[in-house]
Amino acid sequence: MQSLTTALENLLRHLSQEIPATPGIRVIDIPFPLKDAFDALSWLASQQTYPQFYWQQRNGDEEAVVLGAITRFTSLDQAQRFLRQHPEHADLRIWGLNAFDPSQGNLLLPRLEWRRCGGKATLRLTLFSESSLQHDAIQAKEFIATLVSIKPLPGLHLTTTREQHWPDKTGWTQLIELATKTIAEGELDKVVLARATDLHFASPVNAAAMMAASRRLNLNCYHFYMAFDGENAFLGSSPERLWRRRDKALRTEALAGTVANNPDDKQAQQLGEWLMADDKNQRENMLVVEDICQRLQADTQTLDVLPPQVLRLRKVQHLRRCIWTSLNKADDVICLHQLQPTAAVAGLPRDLARQFIARHEPFTREWYAGSAGYLSLQQSEFCVSLRSAKISGNVVRLYAGAGIVRGSDPEQEWQEIDNKAAGLRTLLQME
């Protein structure tokens with residue numbers, strides 16, 4: 001770990017230079033040579049400082065770990081206001097989670113950020129103070145002194161003691177029947193209903209080890225992990241982008257419509273072809289496309305909807321249509337509140353679907369079906385926090401949802417959420 005040691009020594013040298021006793025922000029970037037095999041997630045999980053946040057873009061080109069919070073924000077609106085107060089730092093990134101309710105968030109300006117973009121990496125330390133940067137530099141030195149060497153992540157040697165679904169299968173059937181009745185009566189076009197599964201284990205679950213296992217096997221996904229403290233974390237491997245913004249250029253997508261995957265390429269292709277031709281799944285996907293376009297229309301230029309694709313994952317395949325446009329102004333608050341929750345995770349009409357979910361789902365979604373990522377003045381990117389799990393000591397809560405439209409069958413939808421949950425669940429049964 002020569003690169004890390006050298007980078008930290010360079011940071012300390014910068015902190016030993018004269019720093020003014022004035023308010024403000026100072027960013028120290030140290031080039032980080034990728035000469036040795038540095039596993040950023042393992043290093044992050046070795047530390048005893050919280051919060052910890054890990055994020056990897058789904059094509060693998062960008063990866064980041066952030067450690068410690070200089071300042072925290074309970075909503076993306078707050079975070080964007082902060083960034084706009086410091087326009088000289090266009091690349092200053094705030095990382096974290098937005099809840100299913102987009103007015104709630106857990107976002108942070110990190111003390112330390114390691115970021116890899118393609119073949120280049122940087123270690124960044126940020127100072128921020130409303131009174132004295134000099135004083136914050138002293139705290140930053142103390143922070144660096146707490147860092148420890150990397151330790152290998154443990155295996156997931158787990159014994160299940162209990163399992164509970166919310167709702168159970170009977171409750172699920174009743175819920176789907178109520179939803180399809182409501183749709184038939186014209187009150188809703190679609191509602192996305194979810195199930196939470198609590199898996200109890202004989203010993204605590206190492207959340208970072210679970211994240212590492214998922215990253216290894218669940219390809220073509222965003223990977224995200226937030227450890228709130230030593231026992232509580234939220235993580236996932238999501239196939240779905242909520243949005244990516246580069247200045248005013250915006251990319252989003254409709255990911256809706258699902259069929260099982262198969263390890264055999266030929267059988268997987270046949271399933272994918274069936275998905276492309278299936279009326280129910282195409283209808284479900286187009287509902288999401290139309291809703292996204294309608295929501296963005298007032299804040300964007302021309303909206304381009306690309307042809308449908310089949311996205312093949314480890315356990316399932318999805319229909320995806322990408323949507324590209326240009327914003328009238330670079331504003332992540334607009335992106336969040338217009339796009340989240342999309343019809344792919346809530347339903348249509350959105351407000352009525354959210355009311356149905358709040359009234360009838362037997363658990364609170366919290367971070368599930370929210371979003372994970374970062375914002376800066378320059379750019380931003382968030383994935384939808386799907387295929388996700390909440391870890392609380394020795395309990396793992398897995399989440400999975402299904403889009404309910406006219407003609408949905410409770411048994412088929414139960415099988416679909418089993419397939420979706422399997423992306424993470426099978427990791428806990430492998431060793």
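The backbone N, Cα and C atoms fix where each Cβ goes, glycine too.
Heads up, this one's the original sequence, none of the swaps are in it.
All protein chains included, Lys190 (mutagenesis position) registers 24 other Cβ atoms within 10 Å of its own Cβ. The active site, proton acceptor annotation in Swiss-Prot covers Lys190.
The Cβ of Glu240 (mutagenesis position) lies under 8 Å from the Cβ of Tyr222, Glu253, Leu255, Ala344, Cys383, Val384, Leu386, each of which sits 6+ residues away along the same chain. According to Swiss-Prot, the feature active site, proton donor maps to Glu240.
Here the Cβ of Glu284 (Mg(2+) binding site) has 25 other Cβ atoms within 10 Å, regardless of which shown protein chain they belong to. According to Swiss-Prot, the Mg(2+) binding site annotation covers Glu284, Glu416.
Mutagenesis annotation in Swiss-Prot: Lys190 to Ala, described as Lack of activity; the structure shown retains the original residue.
Annotation note: Glu240 (mutagenesis position) sits in a coil segment as assigned by DSSP. Glu240 to Gln appears in Swiss-Prot as a published mutagenesis result, with the remark: Lack of activity.
DSSP assigns Leu255 (mutagenesis position) to a strand. The number of other CB atoms found within 10 A of the CB of Leu255 (mutagenesis position), across every protein chain shown, is 24. Looking at Swiss-Prot, the entry for mutagenesis of Leu255 to Ala says: Decrease in activity.
Among the mutagenesis experiments that Swiss-Prot reports, Ala344 to Thr is described with the note: Lack of activity. DSSP gives Ala344 (mutagenesis position) a coil state; it is part of no helix or strand.
All protein chains considered, the CB of Ala344 (mutagenesis position) has 28 other CB atoms within 10 Å. Neighbour count (other Cβ atoms within 10 Å of the Cβ, all protein chains): 20 for Glu416 (Mg(2+) binding site).
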